[in-house]
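Here the structure comes first, spelled out in structure tokens, and everything after it is commentary.
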Amino acid sequence: MVQGVQLPVCLICGLYSQDIQKHRQGFPSSLKLSNGYILPEGKMTPNTLFVGGIDMKVDENEIREFFAKYGSVKEVKIITYRGGICKGYGFVYFSEDVDIQTIVDQPISFKGKKLKLGPAIMKERSSRSVSSPMIGPSQWVNPTPYMYCSCCPPGLAPPSPVFSGGNQYMQPYSYSSPPGIMVPQVPMNYAQTTYAYQYPLPQWCGEQRTRLVNQNFVDCGVQTLLTLM
């Protein structure tokens, strides 16, 4: 960088993104920051902060007021189960340029609990459209986005909140379900009962064979033999 020359913001972000990619190439797993934040694979969302360790009783307005001292908050999204119970993490969207890394490096506590902060990572999905002869181009169906947890053990995935866009955010921390709540992980399989039917042999089989003189007549799937004299 030449001294006295100010680079555009887009170029600086590009250099920062390349630096992250270099770190990822050196590590077989996801990049882990100094505060324990595991940076998963994906695209970093600007001016968006991941907030983990949220108390179940905290609402979005309290989070908005708390982070307003770091910049103008545009929106706060707390991820919840279908029943409305908080999963313990969420996202803070700032309406202005904010240095997310400066916020992440600070030991921030909220209501006596230390928050787990990190940049929001957005994973791009291929928006393949499903076409059909019965469906026009304007009625194509896009795949449903889902939340992905990079710390869950293999074979175990928590229920995922659905966003209204074509992208998905990934959380770097794993959170257990609240007491008394059980979420089925494997869909139930229903076995189909098989019935065996025995059909009686026709009288003309075996030793009692009848020589057919004329053609056979088929009526409603039942073969009837008519012998014309």
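Glycine is treated like the rest: Cβ placed from N, Cα and C.
Keep in mind that this structure shows the original residues, not the substituted ones.
Copied from Swiss-Prot, the annotated features are:
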- 47-128: domain 'RRM' (DOMAIN)
- F91 to A: Abolishes the RNA-binding activity (MUTAGEN)
- 172-198: domain 'DAZ' (DOMAIN)
> Including all protein chains displayed, how many Cβ atoms other than that of F91 (mutagenesis position) lie within 10 Å of its Cβ?
Replying inline: 18
>> Looking only at the domain 'RRM' (47-128), how are its residues distributed among DSSP helix, strand and coil?
In response: 16 helix, 36 strand, 30 coil
> On the 0 to 100 scale, where does the mean pLDDT of the domain 'DAZ' (172-198) fall?
Replying inline: 48
